[in-house]
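S.K.: Got a structure for you, questions after.
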Amino acid sequence: MISPVLILFSSFLCHVAIAGRTCPKPDDLPFSTVVPLKTFYEPGEEITYSCKPGYVSRGGMRKFICPLTGLWPINTLKCTPRVCPFAGILENGAVRYTTFEYPNTISFSCNTGFYLNGADSAKCTEEGKWSPELPVCAPITCPPPSIPTFATLHVYKPSAGNNSLYRDTAVFECLPQHAMFGNDTITCTTHGNWTKLPECREVKCPFPSRPDNGFVNYPAKPTLYYKDKATFGCHDGYSLDGPEEIECTKLGNWSAMPSCKASCKVPVKKATVVYQGERVKIQEKFKNGMLHGDKVSFFCKNKEKKCSYTEDAQCIDGTIEVPKCFKEHSSLAFWKTDASDVKPC
């Protein structure tokens, strides 16, 4: 017969053994929660793993029951981030990103000539969608340009309906008698506006003066304006120093003011000189005189080295100075050699 004490002791040990088979707090899984979450569980109690918002379960079981052994089964459940739709290409722009997974943020930029129509960044949400919506790169446009007073639009071709695209240009012209101050060409900028407009102003010039020993012709009208022209000429024996035609400039003055300079009489009876790179007889080439500004080179002798060299002489308003080294060759001194026939130094 079994002792009652032994039976009581055995029951106690059995109770202690069963009570000691509780399950511990379950392992933490990244990006997941456990319900209910306690420090220990009695055999038969159930727990459920759930992925946090923005994550989805991959493989493994979600529900577990605490076994009599007190050991939770190995959990192979994984919670992985939701993946938003591919957004790595932005037409006429660029996307900066690492991944398209929750909760990453991507940013956007547009090429020159385009602007972001939408936000410059978007975040992958818990639902696996981009927020805010993905932007687009739209072309920068400028409205039709304003036309300055006293100007006309000379060149303008809209390329976006009525508007112009970035770097498109427009060219202006001023009305007659008006001068342009500023650039005649404006450009559509990255800000969607045009560069600075030019200004057209009426410009008058005084009547040009007649030069001494010459004459001037200009339009027969009460006032001379921008771009009007005047022509000059000189009387016989004089030549024009400056342009034959001048123009009224945007500053209200003339582009030049020529004068009439006297011609020069040939200073010697006979000599071979260099004119514009060629040897010529001065008495033949300039039988009617040398014009103001004409330049010739006279031949001179170096007696010590027995060679020749040249020195220049120029007609300046009726005066020309012959180089002192030049010796005019007399036709009677036929035994002497002219300097132009001596070998150069």
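From the backbone N, Cα and C atoms, a Cβ is placed for every residue, glycine too.
The domain 'Sushi 1' annotation in Swiss-Prot covers 21-81, and the record cites sequence analysis as its basis. The annotation domain 'Sushi 2' is assigned in Swiss-Prot to 82-139. Swiss-Prot lists 140-202 with the feature domain 'Sushi 3'. If you look up Swiss-Prot, you'll see 203-262 marked as domain 'Sushi 4', on the strength of sequence analysis. For the naturally occurring variant LYS229 to Glu, Swiss-Prot gives the following note: In allele APOH*4.
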S.K.: For LYS229 (variant position), write down the residues of its own chain that are at least 6 apart in sequence and whose Cβ falls under 8 Å from its Cβ; none is a fine answer.
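M.R.: For LYS229 (variant position), the qualifying residues are TYR218, PRO219, GLU245, ILE246, GLU247, CYS248.
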S.K.: Going by DSSP, how much of the domain 'Sushi 3' (140-202) is helix, how much is strand and how much is coil, in residues?
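M.R.: Residue counts for the domain 'Sushi 3' (140-202) by secondary structure: 0 helix, 31 strand, 32 coil.
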S.K.: Taking helix as H, G and I and strand as E and B in DSSP, count the residues of the domain 'Sushi 1' (21-81) in helix, strand and coil.
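M.R.: Summed over the domain 'Sushi 1' (21-81), the classes give 0 helix, 25 strand, 36 coil.
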S.K.: Helix, strand or coil by DSSP: which one applies to LYS229 (variant position)?
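M.R.: Where LYS229 (variant position) sits, the three-state DSSP reduction gives strand.
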